[in-house]
Amino acid sequence: MVSFSAPKKRRRGRSQRSMSSLNSLPVPNVGLLPGNSNFVSSSASSSGRFNVEVVNGSNQTVKSYPGIGDEIITINKEATTEALLALTAGFPADSLTEEEIEFGVVPIVGGIEQVNYILIRNHIISKWRENISSWVTKEMFLNSIPKHCSSLLDSAYNYLVTHGYINFGIAQAIKDKFPAQSSKSSVIIVGAGLSGLAAARQLMRFGFKVTVLEGRKRPGGRVYTKKMEANRVGAAADLGGSVLTGTLGNPLGIIARQLGSSLYKVRDKCPLYRVDGKPVDPDVDIKVEVAFNQLLDKASKLRQLMGDVSMDVSLGAALETFRQVSGNDVATEEMGLFNWHLANLEYANAGLVSKLSLAFWDQDDPYDMGGDHCFLPGGNGRLVQALAENVPILYEKTVQTIRYGSNGVKVTAGNQVYEGDMVLCTVPLGVLKNGSIKFVPELPQRKLDCIKRLGFGLLNKVAMLFPYVFWSTDLDTFGHLTEDPNYRGEFFLFYSYAPVAGGALLIALVAGEAAHKFETMPPTDAVTRVLHILRGIYEPQGINVPDPLQTVCTRWGGDPFSLGSYSNVAVGASGDDYDILAESVGDGRLFFAGEATTRRYPATMHGAFVTGLREAANMAQSAKARGIRKRIDRNPSRNAHSCAILLADLFRDPDLEFGSFCIIFSRRNPDPKSPAILRVTLSEPRKRNEDPKADQHSNKILFQQLQSHFNQQQQIQVYTLLTRQQALDLREVRGGDEKRLYYLCETLGVKLVGRKGLGVGADSVIASIKAERTGRKLPSSSTSGTKSG
């Protein structure tokens, strides 16, 4: 495995959590584009080590299946490059993701089949990345993939296409794949932000009928590029999401390439200025930055010592405690610098350090996109407009109620009710926290709890269009210190967009507590304060600071369609809460997407985008399972035989197996109450024990039901429905099969029956599990797995 460090959010400006071990490797095709040394390729491949590791531990039996192969295949000589390219796309270099395991891409996790699948997967990704404006077909790989691995090719290709890792975006070849008419279920998407647009395009390509309801008069959500213009001077100002944080594998970088646009690298140079406008002494700057990072290191060690208790402690409390202990006589300038770094941290997390979880505030660091931080020339609105093209969006439709049930969904917006088979909710976490949308029935308590636990912070901006650039053109950012720690985030950082906006555009950021106070500050007062800072910096240098031609002050906290900026892990929360928020509800009727539903990429534009692709795949899978169930329900007698075949196939790779017991259940639904199917295999007749004490443990009910079968058959399989939690509890029963049978029938009170006795309820469960694992090529022969006694 290629290992990553877990760097902290320390970079000036929007934090760049660089992956040092990856960036130290050679990265081909990241050439500087002509015309400007700061413009870079929007996506690139990487090369590095690829270590193949076959899982074969003491608790796992690696199984080989006929027709798949018994040795590692060789596709080409670029396996190392392809592995690292897959790494930038979010895949482990030599193992499967949880999503792949749930999708059932290989017959068994571990072993030669998995290694070959990974090689094929990486090769397909690499092939598409060579020309991201093309549509890659499965037939393109028939000559390079050995025939005996055709099932793995099917599995890898289907997975990558369905989940949006290849063949996505706005290129013409991809647009051409949209069907002329929808032939599948109808889907309602609430919100036309990046996640909603990504899901809409993917679902439309799958053949679904899609309707997007957007409360605003525009698409994009928290990604908003405003055209500023005055006196024949214009500029494109990103008032919301503005920085592409990492370009290696970033799907939005791929969209930019499909648009034919290069990205502008944000330069690291960021000088700081004191309250009086004078530059901060470089030596003092370095000294305080080192000390600040040391405090973060101490806080990291502290949480390890505290364990779970650190969930209830804030990062701010830990930092302040260490600061007080480590320094007595702190100069005013040093204290101002320390507060500037706190403001920068609050900017990176859109939350006060006093509310960030010490335990998990940086839990997403290991998954950070590698590469530079970049601007898109012309603004990110270009991405939005391209993604919104030909998507049926109804604007100024504020959703009040979402009803979901077994018969479908109903979404109320104003006086109109929209009906569909499924609904995808992509509204920001702030809207969910506010209870702006009523869900009927109410959301599960675990989802309500995670909505409450997660933090949702605030970042505001002052965008200023000047008649000309008066600031230094050799930097893209500069910072300013404040005296009052309560206002440390007020205009603490300036971004120059002049190289990409089309005009002399400067944006001042307002973070932390200051961002909340800024919401009620009159715009004229805000602009006056900013100009006072700028003139204090530049006029002593003999540089005149002109009045801006146009200004815009954001109010994201007061926007009813966002009620904040982006999510963070607050005290009491964890990365698990992102996963819980992402869970579907109502047996595949209500789904959730958005930056607050990904634990890997929260608070990022690309995070929002990939969750839309993720949920499109989940919704398609759910619709497929529902279709299978309907066919079974319409003609149960005709489908009884096919369900028996499905059940036999599923039990060849059970989720749990111990003694004579095998259990299958959904791998996507972690709910302890979700259904599971148990199979008990009795291999020979059992003699009734005459000892009355022993008879108490011999499962009398089972024997009474099956005694006649024992006398006629050498082997019999009996079944029952139970919950996932009951299955897990049964596995923990000690004393062998007899004890488990007694626990099952006497303690749990379940009845073991033949296959036909399971009923149509079990048929529905079987169909759902089978549809969930579509793409898995099961062998025709039975194999034995790991067992415990």
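First residue shown is number 1, and so on along the chain.
Just so you know, glycine gets a Cβ as well, placed from its N, Cα and C.
In Swiss-Prot this protein carries:
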BINDING   S195, E214, R216, R222, 240-243, E595, 604-605, 607-612  FAD binding site
DOMAIN    76-177  domain 'SWIRM'
MUTAGEN   K287 to R  Loss of sumoylation; when associated with R-693 and R-770
MUTAGEN   P428 to L  In sof1/fld-6; weak allele that suppresses the down-regulation of FLC by FCA
MUTAGEN   K693 to R  Loss of sumoylation; when associated with R-287 and R-770
MUTAGEN   K770 to R  Loss of sumoylation; when associated with R-287 and R-693
VARIANT   A640 to T  In strain: cv. Lz-0
VARIANT   R686 to L  In strain: cv. Lz-0
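Mapped onto this structure are the features recorded in Swiss-Prot.
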residue : record               : Cβ within 10 Å
S195    : FAD binding site     : 34
R222    : FAD binding site     : 23
S242    : FAD binding site     : 23
K287    : mutagenesis position : 13
P428    : mutagenesis position : 28
T604    : FAD binding site     : 25
A608    : FAD binding site     : 32
T611    : FAD binding site     : 30
K770    : mutagenesis position : 21
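Of all the mutagenesis positions listed here (K287, P428, K770), P428 has the Cα closest to the Cα of S195 (FAD binding site).
Sorting the domain 'SWIRM' (76-177) by DSSP state (H, G, I as helix; E, B as strand; all else coil) yields 59 helix, 0 strand, 43 coil. Of all the mutagenesis positions listed here (K287, P428, K770), P428 has the Cα closest to the Cα of R222 (FAD binding site). Counting only the Cα atoms, the space from K287 (mutagenesis position) to A608 (FAD binding site) is about 37 angstrom. Mean per-residue pLDDT, taken over the domain 'SWIRM' (76-177), amounts to 92.
Note: the Cα of S242 (FAD binding site) and the Cα of P428 (mutagenesis position) are spaced 17 Å from each other. In the three-state DSSP assignment, the secondary structure recorded for S195 (FAD binding site) is helix.
The CA atom of P428 (mutagenesis position) is located 13 Å away from the CA atom of T611 (FAD binding site). Of all the binding-site residues in the list T604, A608, T611, the shortest Cα-Cα distance to K770 (mutagenesis position) is found for T611. In the three-state DSSP scheme, S242 (FAD binding site) is classed as coil.
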